[in-house]
Amino acid sequence: MDFNQSFEDIESQLDNFVIRKNQQSEKSTGKCGPEVHDNVPLTISQIERATQDPENENVFITDDVHPIHFCTCIIYAFVTGNGTHNESFMKFMIDDGTGSLEASITKKPFNGRVISSLYSEASSLASSEAYKSIAVSMMRLLQVSMEYIDPTRISRGHSLFLRGRPNRFRGKMGLDAFQFFIDSGRSRNMEIGFVDYLTDWQRRHKTMQNTTNK
C-alpha cells in the first residue's frame with residue numbers, strides 16, 4: 001500500500017475490488033465431449049427449455065440449433081411478484097420479456113450478521129476524530145456489501161441481475177440464484193448492455209460451433 005494515499009483513494013480501490021472481483025472461469029473443457037460453460041448469459045425462455053445432461057446432473061443443455069452446455073448462467077429480469085419465502089430462500093417471480101419463472105435467492109443470514117456487526121464497530125469508531133475518516137469509509141463499503149447479500153431489499157418492480165443454475169421442481173423450471181445485483185438506475189443502460197453481451201456471447205458460441213463442426 002502507498003502510505004501517501006488518502007483514505008478516499010483506498011476506499012475507491014476497495015470499492016473497485018468489490019465490484020470487479022474475479023468471477024469463475026467462463027468456460028471449462030472436459031476430458032471429452034462438448035465444452036461446459038459457466039456464467040453463460042441466457043434468456044428465461046432458454047432456461048425454461050433447457051434439459052439436464054443425462055451424463056452429468058450438474059450440466060444443463062439449451063434447446064437451440066447450437067446447444068450450449070452450461071453449469072451456471074446469468075440473466076437480467078424484472079421482478080413481477082413474490083413467491084413463497086422460507087427460512088433459507090427469498091422467492092420472486094421474474095420476467096424478461098421472453099418468459100417468466102420463480103427465482104430462489106439464498107438469504108445468507110450469517111454474512112448479514114457479520115457485516116451488521118462490523119458496521120456497528122465502525123459506527124462507534126466514527127465518533128473519534130482519529131478514526132472518523134476511515135470509519136466512515138468502512139461504513140459506506142459495508143452498506144454496499146449488504147446490497148449484494150440481503151435479498152430482503154428486493155421488491156416488486158426491481159430489475160435484477162441473477163447468477164445461478166436451473167432447478168426443475170414438480171415439472172416446473174425455476175432458478176436457484178447464488179448472487180444478485182439490483183439495477184437501481186433509472187435508465188435502461190444496464191439492461192441494454194446485458195442484451196448486447198448476451199447477443200455477442202451467443203454469436204461467438206455459434207461461430208465456434210460452426211468452425212468445430214467443419
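Start at 1 and count along the chain as shown; that gives each residue its number.
Just so you know, glycine gets a Cβ as well, placed from its N, Cα and C.
Under its mutagenesis annotations, Swiss-Prot gives ASP9 to Gly the following note: Disrupts interaction with moi/modigliani. Partially rescues null mutant phenotype. Here Swiss-Prot notes a mutagenesis experiment, ASP96 to Gly, with the remark: Disrupts interaction with moi/modigliani. Unable to rescue null mutant phenotype. One mutagenesis experiment named in Swiss-Prot is LEU101 to Pro, and its note says Disrupts interaction with moi/modigliani. Unable to rescue null mutant phenotype. Among the mutagenesis results in Swiss-Prot, LEU162 to Pro has the note: Disrupts interaction with moi/modigliani. Unable to rescue null mutant phenotype. The residue drawn here is the original one.
Taking the features listed in Swiss-Prot, we show where each one sits on the structure.
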residue	record	DSSP (3 states)
ASP96	mutagenesis position	coil
LEU101	mutagenesis position	strand
LEU162	mutagenesis position	strand
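Cα spacing between LEU101 (mutagenesis position) and LEU162 (mutagenesis position): 13 Å, rounded to the nearest whole number. Between the CA atoms of LEU162 (mutagenesis position) and ASP96 (mutagenesis position) there is a gap of 12 Å, rounded to the nearest whole number. Taking Cβ-Cβ distances under 8 Å and a sequence gap of 6 or more within the same chain, the neighbours of ASP96 (mutagenesis position) are THR43, ILE44, ILE75, TYR76, ALA77, PHE78. In this view, LEU101 (mutagenesis position) is surrounded by 21 other Cβ atoms within 10 Å of its Cβ, with every protein chain counted. The Cβ neighbour count for LEU162 (mutagenesis position), using a 10 Å radius and every protein chain shown, is 20.
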